[in-house]
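Just below is one structure, and these are the notes that go with it.
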Amino acid sequence: MALKRINRELADLGKDPPSSCSAGPVGDDLFHWQATIMGPADSPYAGGVFFLSIHFPTDYPFKPPKVNFTTRIYHPNINSNGSICLDILRDQWSPALTISKVLLSICSLLTDPNPDDPLVPEIAHVYKTDRSRYELSAREWTRKYAI
């Protein structure tokens, strides 16, 4: 079941890739993918190329994939291990969702962080109280780690 679904998503990604994202298997292991997200132009991550690791569980799509950033990023919802605080990767997962939709959701999280559900409270505090300092740090990290 999982393998059939993963193969279908891979074919769909090839036919209709989401803008500014790409994903595919690492070597021959269809349960382990690498994804790339281009930093959205209207965000402090513009110009950056961010790599993510995707691990599909054997009961996919009934359980969400494990997705994390392998590129460091300064963001209130993404910690230093690359873990992402995103509801659809946890309790709001649905088998109707696809990797394409997950990547688009992560892209929109880069444009619109959610400081009210932070994984890194310190960054969320800076985001809420000093937006220009947040954007400066995010741009610096992007330049340092993602370009």
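Every residue gets a Cβ built from N, Cα and C, even glycine.
Per Swiss-Prot, the features are as follows:
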- Cys85: active site, glycyl thioester intermediate (ACT_SITE)
- 1-147: domain 'UBC core' (DOMAIN)
- Ser83 to Ala: Reduces ubiquitin transfer between ubc4 and pub2. Reduces ubiquitin transfer between ptr3 and ubc4 (MUTAGEN)
- Arg90 to Ala: Reduces ubiquitin transfer between ubc4 and pub2. Reduces ubiquitin transfer between ptr3 and ubc4 (MUTAGEN)
- Gln92 to Ala: Reduces ubiquitin transfer between ubc4 and pub2. No effect on ubiquitin transfer between ptr3 and ubc4 (MUTAGEN)
- Leu97 to Asp: Reduces ubiquitin transfer between ubc4 and pub2. Enhances ubiquitin transfer between ptr3 and ubc4 (MUTAGEN)
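Ranking the mutagenesis positions Ser83, Gln92 by how many other Cβ atoms lie within 10 angstroms of each Cβ puts Gln92 at the bottom.
Within 10 Å of the C-beta atom of Arg90 (mutagenesis position) sit 10 other C-beta atoms, taking all shown protein chains into account. Minimal Cβ crowding within 10 Å, among the recorded positions Cys85, Leu97, is found at Leu97. Mean model confidence of the domain 'UBC core' (1-147) amounts to 97 (pLDDT, 0 to 100 scale).
As a summary of secondary structure, the domain 'UBC core' (1-147) carries 54 helix, 31 strand, 62 coil according to DSSP.
Counting only the Cα atoms, the space from Ser83 (mutagenesis position) to Gln92 (mutagenesis position) is about 16 angstrom.
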